[in-house]
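The next block holds one structure in the form of structure tokens; read it before the comments.
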Amino acid sequence: MAVPFVEDWDLVQTLGEGAYGEVQLAVNRKTEEAVAVKIVDMTRAADCPENIKKEICINRMLSHTNIVRFYGHRREGNIQYLFLEYCRGGELFDRIEPDVGMPEQDAQKFFQQLIAGVEYLHSIGITHRDIKPENLLLDERDQLKISDFGLATVFRHNGKERLLNKMCGTLPYVAPELIKSRAFHADPVDVWSCGIVLTAMLAGELPWDQPNEVCQEYCDWKEKNHYLTPWKKISATPLALLCKMLTENPQSRITIPDIKKDRWFTEIIKKGLKRSRVISGGSSDSSVLCKQIRSDIDISHFSHSEEKTALSSTQPEPRTALATWDSNSSYIDNLVQGKGISFSQPACPDNMLLNSQLIGTPGSSQNVWQRLVKRMTRFFTKVNAESSYSNLMDTCEKMGYVLKKSCANEVTLSTTDRRNNKLIFKVNLVEMEDRILLDFRLSKGDGLEFKRHFLKIKKKMDAVVAVQKVLPDT
């Protein structure tokens, strides 16, 4: 059964882990409303209390359709609880096909929503400083939501702007001035990161490891070698916008008002449109040039600031979907302000999903699916639970993964990706009536690398994979 949290609320599923704690899905037994609960252990690090206090203050300032909604917080002893929207659509990276990207029409839609959210943040003097696909969530209507304000800061107050000097973010997404300069303006840094996200959506890969002279791919970009990957996969109109967004000099970089006037940003792209451009120039070895998206690169050794370098070194906790209830409802008040939190945490809350009291109709698998985060990394098997489990373990062991049985029906897989970065993901075996579901969830590392590994495992297990489509639609 689900674990009681506050009166009428149960913790039913783990959504993600982070450096200081985890995010759980809380569901109201009476209304079936869902909220993401970020549970932070304040004793994990000396700077944790101050960082969480800052994150809460910034979240309180935010109110925009493209920003994950913050409902409130409460503290019990050394545990801090943050209550946020539950975004059932999952993370943006899950919509990006490795080395391919996504349809240009979809990329444009998500990019427009991203720019709307970033424009709002800048209008109230806040910079995010860690924009990447893993921090961009989707609700049930595919509305993009910017999440994770752990590295965000205020750069303008009462009309007075300050320069930033803190080296933070995720290396492939950071602007070059963060590496080169001791002080820099906030706005252009977020614009640069948005450009890298757009590149990932259109090409399914990142352009470089880091934006400096030691990276050949970045030097090629500055030399305008657009016949190389990933640029050769991007049509001329969006590439022209990227050239303006990924301009090395921040003073020459395009601003958000001008992005909104750009031809590609404003044009109506027909569904299914496939465009190509004539490419001239030399050839390249794509296996050498391919730069996968990853989010766990340590950039501390680049810091030249007196401020402590802030790293985004783990898979961000998924927050997340636009709530339909009144934010002043007694149910939310009870969750945020109520008494009697149960501190008995389940050993493996993911496995309690099917037995939770949140299910409105006993035995209804559809209600279960309505509470699952939308992901493409899951499949049904056509064998029983025991055979599914043994097949998974045998396959992953042969493929060289480090296996750890976390608890009943959950396995943690660890490996290194093609760039020698740590990759950890969990596999839950879920029994649904006469069906067995293998649900893969990224815990730490790069989203696209995780998807590559999932596809390889699925292919190896092809003999037991069912052709039945997994709900909800992906």
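Glycine is treated like the rest: Cβ placed from N, Cα and C.
According to Swiss-Prot, the feature active site, proton acceptor maps to Asp130. DSSP assigns Asp130 (active site, proton acceptor) to coil in the three-state reduction, placing it in neither a helix nor a strand.
Annotation source Swiss-Prot lists ATP binding site at Leu15, Gly16, Glu17, Gly18, Ala19, Tyr20, Gly21, Glu22, Val23, Lys38. DSSP assigns Val23 (ATP binding site) to a strand segment in the three-state reduction. Note on Val23 (ATP binding site): other Cβ atoms within 10 Å of its Cβ, all shown chains, come to 23.
What Swiss-Prot lists as domain 'Protein kinase' is 9-265. Along the domain 'Protein kinase' (9-265), the predicted structure has mean pLDDT 93.
Secondary structure at Asn135 (mutagenesis position), taken from DSSP and collapsed to helix, strand or coil, is helix. According to Swiss-Prot, the experimentally introduced change Asn135 to Ala is described as follows: Abolishes kinase activity; no effect on interaction with CLSPN.
In this structure, Thr153 (mutagenesis position) is part of a beta strand by DSSP. The number of other CB atoms found within 10 A of the CB of Thr153 (mutagenesis position), across every protein chain shown, is 18. One mutagenesis experiment named in Swiss-Prot is Thr153 to Ala, and its note says Abolishes interaction with CLSPN. Abrogates phosphorylation at S-344 and kinase activation during checkpoint signaling.
Here the residue is the original one, while Swiss-Prot reports the published mutagenesis Thr314 to Glu with the comment Impairs autoinhibition by the AIR domain; when associated with E-344; E-356 and E-365.
According to Swiss-Prot, the mutagenesis experiment Ser356 to Asp carries this note: Impairs autoinhibition by the AIR domain; when associated with D-314; D-344 and D-365.
Nearest in space to Gly21 (ATP binding site), taking C-alpha to C-alpha distance over the recorded positions Asp130, Asn135, Thr153, is Asn135. Each of the recorded positions Glu17, Asp130 was scored by the number of other CB atoms within 10 Å of its CB, and the largest score is that of Asp130. For the binding-site residues Leu15, Ala19, the largest tally of other C-beta atoms within 10 A is found at Leu15.
Across the structure, Leu15 (ATP binding site) and Asn135 (mutagenesis position) place their CA atoms 14 angstrom apart.
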